[in-house]
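Residues annotated as domain 'ABC transporter 1' in Swiss-Prot, with sequence analysis given as evidence: 304-548. For Gly336, Pro337, Asn338, Gly339, Lys340, Gly341, Lys342, Thr343, the entry in Swiss-Prot reads ATP 1 binding site, with the evidence type sequence analysis. Annotation of the published mutagenesis Lys342 to Met in Swiss-Prot: Does not inhibit ribosome binding. Reduces ATP-binding. Inhibits ATP-binding and reduces protein synthesis; when associated with M-664. Shows an enhanced association with polyribosomes; when associated with M-664. Does not inhibit IRES-mediated protein synthesis; when associated with M-664; the original residue is retained in the structure shown. Listed in Swiss-Prot is the mutagenesis experiment Gln367 to Glu, annotated as follows: Does not inhibit ribosome binding. In Swiss-Prot, a mutagenesis experiment is listed as Gly454 to Asp, annotated with the note Does not inhibit ribosome binding. Glu477 to Gln appears in Swiss-Prot as a published mutagenesis result, with the remark: Does not inhibit ribosome binding. Reduces protein synthesis; when associated with Q-768. Looking at Swiss-Prot, you'll find the mutagenesis His506 to Leu noted as follows: Does not inhibit ribosome binding. Annotated domain 'ABC transporter 2' per Swiss-Prot: 625-840, in sequence order, evidence recorded as sequence analysis. Under the heading ATP 2 binding site, Swiss-Prot lists Gly658, Pro659, Asn660, Gly661, Val662, Gly663, Lys664, Ser665, citing sequence analysis as support. In Swiss-Prot, a published mutagenesis experiment is listed as Lys664 to Met, annotated Does not inhibit ribosome binding. Reduces ATP-binding. Inhibits ATP-binding and reduces protein synthesis; when associated with M-342. Shows a reduced association with polyribosomes; when associated with M-664. Does not inhibit IRES-mediated protein synthesis; when associated with M-664. Quoting Swiss-Prot on the mutagenesis of Glu768 to Gln: Does not inhibit ribosome binding. Reduces protein synthesis; when associated with Q-477.
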Amino acid sequence: MPKAPKQQPPEPEWIGDGESTSPSDKVVKKGKKDKKIKKTFFEELAVEDKQAGEEEKVLKEKEQQQQQQQQQQKKKRDTRKGRRKKDVDDDGEEKELMERLKKLSVPTSDEEDEVPAPKPRGGKKTKGGNVFAALIQDQSEEEEEEEKHPPKPAKPEKNRINKAVSEEQQPALKGKKGKEEKSKGKAKPQNKFAALDNEEEDKEEEIIKEKEPPKQGKEKAKKAEQGSEEEGEGEEEEEEGGESKADDPYAHLSKKEKKKLKKQMEYERQVASLKAANAAENDFSVSQAEMSSRQAMLENASDIKLEKFSISAHGKELFVNADLYIVAGRRYGLVGPNGKGKTTLLKHIANRALSIPPNIDVLLCEQEVVADETPAVQAVLRADTKRLKLLEEERRLQGQLEQGDDTAAERLEKVYEELRATGAAAAEAKARRILAGLGFDPEMQNRPTQKFSGGWRMRVSLARALFMEPTLLMLDEPTNHLDLNAVIWLNNYLQGWRKTLLIVSHDQGFLDDVCTDIIHLDAQRLHYYRGNYMTFKKMYQQKQKELLKQYEKQEKKLKELKAGGKSTKQAEKQTKEALTRKQQKCRRKNQDEESQEAPELLKRPKEYTVRFTFPDPPPLSPPVLGLHGVTFGYQGQKPLFKNLDFGIDMDSRICIVGPNGVGKSTLLLLLTGKLTPTHGEMRKNHRLKIGFFNQQYAEQLRMEETPTEYLQRGFNLPYQDARKCLGRFGLESHAHTIQICKLSGGQKARVVFAELACREPDVLILDEPTNNLDIESIDALGEAINEYKGAVIVVSHDARLITETNCQLWVVEEQSVSQIDGDFEDYKREVLEALGEVMVSRPRE
């Protein structure tokens, strides 16, 4: 606070009271007048016949001056430390000071005549003591107490340096309160930065303890010296009017405080570098809006409500201010183009990188079970750890009862009740039912997991997840590792799922049957639609039409403004202002809260379109392809087929179905000539060209080449024609010149489809072609098959592809191939009945 100018100094209260001045003036007062007053004061003290009334008056005035001096010194000390006291003359402190002075004060006697000489400027304290010496000692102790318990400022400091210093002083606290706060802070460090903070505080406290002088010695001398120096320089600071302090933000800091500030800034730099290193090591970054008080109250709710979260991967933003809403008991399908972050979102939910309510147990089925000696059924049962603990306790208590310990009977009864409540008796039957539905026969259910392939171990993992029934079950492409029969069972089983479900799938038929809601990932946001995938598709198409109309209307308005003489910038600004007014009007009408996001000009809605095309073949006389009297079996195994006899024409549309392991893929290899029959022969037209899509398609690609180079080398195509062919099958232009080994599974599949088209086949033989394709690409494949004039033989677990292409169903069973009478719904019913399941007929929403 600036002081009055030197020309009109405030008159000190002690001027003119030479007769009643106290000895404290020798220590506290300043200037040449001080010395004169001190001299007069000693002369007055020498008079031994002082009246008793004058002595009492001196004591009263002495107490008043002490209070004034205390206030002045405290104010200077607060100014020096960057503090501001809201109420300097606190009533409680005054009473305490008065009581202390009364205790310390002594009547006029010989002791008072032994007043020590004033302290020299060097700060060396002379021996002896009186009322004022005791007061100075108390003041130094109060300063120590204030350093231990700094008073809370009434108003926050504007200078951030002061704030940093006050924060830096906290680790040096040595009082009871400081110890309690320190112990609380050390109890549970949240992360490595918090632990580093605690370590830094400990180091600072040790440094301060080492450098701290004795309380009764150097510290008091130092403080007295600082006080006298500041008082001596006070008049010069008044002349400057506080300008130097305003210019220099560090002017009010002592050397000790500057040293602490330097240490604090160095610590902050270390923390910042650690955070930067941590961010560089992690590929993903997540941010989320702070939860409101209402959301915090609903932490135990069964629903999930996450607002304004963002996720980026490898520097690419996947979600920006997106909202996630999941209602308990509903079954959600998460859809969107490949590579936009669907799987990433599931992993962040499972890892609780997002704020999921703690009472919701989350399970993401993504890893296959460990390959060991554990039978498949036991691997499923062991997932329920609670049941295992209860069974172990049951055995222990039964052993105690057999030994005559009757005290275990009561606890054993409670264990039985818990086992009944969890359905422990039916646990094994439930596990075997799930395994059977996923394609495990009784012998396979008891087979050790180490004897299964990766795909079958993935099925065991899926069975464990279904057996556990978590509050929120998340499945990422669950049908990829399943055959058609297992997909039919899983589809039917999940329609009766009573808990919350979140599925990522490219199987439109699966989403139509299972899901009650669709979450669409589009433009880094999540959009919600009630109903199954078919309902979503209709609503989304309508929404895109409306957006296109609004965009065209906006472009028309911009064109009119430009024609009227407005620049492009001015026209866009005026259009944005009109959008803002319209947005505010809608908010007032709907009584919505104001959005902080400024309206942006509409962009043309992007239609994600993929179109597959296969060139039409020339006509060939039937039969173009067939197996006659074929028997085949792998060496050392029983035959898969016996006496196969059938032919295929140019207009054939055949889907081969059956459980895994019966030989569907083997049958396709026999038709392509890649396998030679044990008996019989494969016959084909001599002009026939076969296009074969193998589900192990990566083996036929040259990984070191780019897609463009691969097609150019194989078919002698010009550069532009090769790129056009890749573009027709939905491969992005930037991927045309990237090495095939760096492409995703879906991108590699598109390269193989482009290669098939370049071969101009007469017959398409496709083994699980929908793996790694998104829904739009599967639709495009179905349309291409329908338009294709040649024969098509497909093995697929995608029900919609089968039904959309009107394929005849040929089932492989009992070493033979036979055609099914009826459609796909009849086949589904037949599969479920064979498993002892009842077909669920869910009404479409």
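Keep in mind that glycine also has a Cβ here, set from the backbone N, Cα and C atoms.
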### Query
Applying the rule Cβ within 8 Å of the centroid of the Cβ atoms of Gly658, Pro659, Asn660, Gly661, Val662, Gly663, Lys664, Ser665, what extra residues of the same chain belong around the ATP 2 site?
Asp483, Thr666, Val812
### Message
Taking the Cβ of each of the binding-site residues and counting other Cβ atoms inside 10 Å, which one has the highest number: Pro337, Gly341?
### Response
Gly341
## Note on the structure
Other than Gly336, Pro337, Asn338, Gly339, Lys340, Gly341, Lys342, Thr343, the chain contributes near ATP 1 (Cβ within 8 Å of their centroid) the residues Leu521
### Task
Work through the recorded positions one by one (Lys340, Lys342, His506) and point out the residue whose CB has the fewest other CB atoms within 10 angstroms.
Lys340
### Query
At the Cα level, what's the spacing in Å between Lys340 (ATP 1 binding site) and Gly663 (ATP 2 binding site), rounded?
36
## Note on the structure
For Glu768 (mutagenesis position), the closest of the binding-site residues by C-alpha position, picking from Asn660, Gly661, Val662, is Asn660
### Message
With Cβ-Cβ distance below 8 Å and at least 6 positions apart along the chain, what are the contacts of Asn338 (ATP 1 binding site)? List them in sequence order.
### Response
Ser744, Gly746, Asp774
### Task
Pick out which of the recorded positions Gln367, Ser665 has the most other Cβ atoms within 10 Å of its own Cβ.
Ser665
## Note on the structure
Per the 10 Å Cα distance test against Glu477 (mutagenesis position), the recorded positions Gly341, Gly454, His506, Gly661, Lys664, Ser665 reduce to His506
### Query
About how far apart, in whole Å, are the alpha carbons (Cα) of Gly658 (ATP 2 binding site) and Lys664 (mutagenesis position)?
7
### Query
Are there any residues in the same chain, six or more apart in sequence, whose C-beta is under 8 angstroms from the C-beta of Lys664 (mutagenesis position), and if so which?
Asp483, Ile656, Val657, Gly658, Val795, Val812
### recorded positions (Gly336, Gly339, Gly454, Pro659, Gly661), the one with most neighbouring Cβ atoms at 10 Å
Gly336
